[in-house]
Amino acid sequence: MASGCALHGGCPSDYVAVAISVICFFVLLSRSVLPCLIHKAPRTNSSSFWIPVIQVISSFNLLFSIMMSVNLLRFRTKHWWRYCYLWAVWIEGPLGFGLLMSCRITQAFQLYFIFVKKRLPPVKSYIFLPLVLLPWIFGAAIIHATKPLNDKCHMGLQWTFPVAGLHALYVLALIAFTRAVRHVEFRFDELRDLWKGILVSATSIVIWVTAFVLNEIHEEISWLQVASRFVLLVTGGILVVVFFSISSNQPLLSQISLKKRQNFEFQRMGQALGIPDSGLLFRKEEFRPVDPNEPLDKLLLNKRFRHSFMEFADSCYAGETLHFFEEVYEHGKIPEDDSIRRIYMARHIMEKFIVAGAEMELNLSHKTRQEILTTQDLTHTDLFKNALNEVMQLIKMNLVRDYWSSIYFIKFKEEESCHEAMHKEGYSFSSPRLSSVQGSDDPFYQEHMSKSSRCSSPG
């Protein structure tokens with residue numbers, strides 16, 4: 001029979017295991033929080049925010065419950081909060097490993113419907129996740145009712161292998177969803193990350209179950225008790241860090257900006273997807289004359305005018321309408337036969353502008369919003385047509401008239417005039433007769449310099 005620290009906890013290896021698990025959790029916490037702080041990622045109410053948060057919570061539950069249930073720490077007195085069924089059954093099971101795997105299965109479920117079925121999942125994540133967790137809850141309730149645990153929180157063989165089978169069942173479910181999306185040509189390595197997650201979780205479960213079985217069955221061997229619980233906690237710590245690090249969520253943030261192999265960051269989904277002429281306005285962007293009498297939808301095709309109008313709208317706290325127009329405009333540049341990129345862009349627009357609580361939620365009619373959210377084809381060319389019509393009406397009613405009299409339009413016209421003047425000067429200096437004239441010999445040199453400095457000065 002095991003005795004001493006092997007029985008009551010507090011062996012040197014136990015404290016080493018606790019220290020390793022604490023380090024693992026802080027690494028996990030830093031990997032989940034720091035990227036959001038560095039890149040100033042906006043908080044949303046969508047699953048892309050809550051699922052990673054739940055993963056962090058379930059990881060903490062898993063590590064802390066293992067530490068409490070296998071007697072790693074020595075406590076002089078028996079406290080009510082050391083109740084075996086609280087830690088070894090409920091928190092380690094449904095609220096630990098079960099919740100961690102359920103989050104991953106939910107992500108795979110979303111990928112399946114979005115990229116294979118080409119529509120949003122029929123069940124919301126906040127409903128699907130508890131449904132996936134139900135087998136763990138039922139299993140924990142049965143164990144709690146039958147009370148097979150002894151005073152050391154150990155259960156016999158008749159319970160050990162069914163519990164191990166429940167762990168394996170969730171890995172098999174993840175494999176099933178991953179096989180269903182294996183033919184999709186993902187842009188941000190989601191499929192590879194899913195397979196990595198399966199490999200890591202399966203390997204961890206094999207090691208974990210082996211240590212768990214040895215810990216449960218051979219209670220009389222002291223060194224085996226100490227070694228098996230050390231492996232249990234350390235493997236759990238490694239599992240949660242690696243599992244969280246392999247993220248198939250929010251590709252624009254976690255798959256692009258945070259990859260060390262990337263030499264630069266993409267600020268927009270259009271840039272990440274390789275949409276031509278996407279992103280910030282370049283200073284050498286060609287000026288095209290703007291006629292205020294032209295239709296607004298035609299004027300907005302002028303990139304410089306659109307960005308000037310967008311700055312004005314942002315100053316009026318109504319910039320979401322112009323940002324939506326630009327994102328939809330870029331979405332329209334993707335070829336119709338490129339369904340994967342169209343789905344990425346459509347999903348990005350939905351999460352940014354359409355869903356309730358979005359970063360730049362638009363003031364759309366309920367009918368239009370539901371048409372988009374319940375579409376049966378995320379690749380449809382007219383997916384955002386009605387929403388765009390409503391947005392254009394809002395722009396015309398609330399922004400256009402004020403823009404023509406704003407400082408932003410005056411600045412735009414000044415830049416346009418300067419560009420035209422510089423363009424004409426460029427033609428005159430390109431003649432062979434004046435090509436060899438130096439600045440100091442040119443009687444109009446000072447005048448050219450003053451015009452150039454005034455036109456090129458940032459304003």
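Placement of Cβ uses the backbone N, Cα and C atoms for every residue, glycine included.
What you are looking at is a predicted structure, and each value in this text was computed from that prediction instead of being measured.
Pulled from Swiss-Prot:
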- 295-413: domain 'RGS' (DOMAIN)
- E320 to K: Loss of GTPase-accelerating activity, loss of interaction with GPA1 and loss of endocytosis (MUTAGEN)
- S428 to A: Loss of endocytosis; when associated with A-435 and A-436 (MUTAGEN)
- S435 to A: Loss of endocytosis; when associated with A-428 and A-436 (MUTAGEN)
- S436 to A: Loss of endocytosis; when associated with A-428 and A-435 (MUTAGEN)
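Its Cβ taken as reference, E320 (mutagenesis position) is surrounded by 20 other Cβ atoms within 10 Å in the chains shown. If you take every residue in the domain 'RGS' (295-413) and average the pLDDT, you get 90.
In the three-state DSSP scheme, E320 (mutagenesis position) falls into the helix class.
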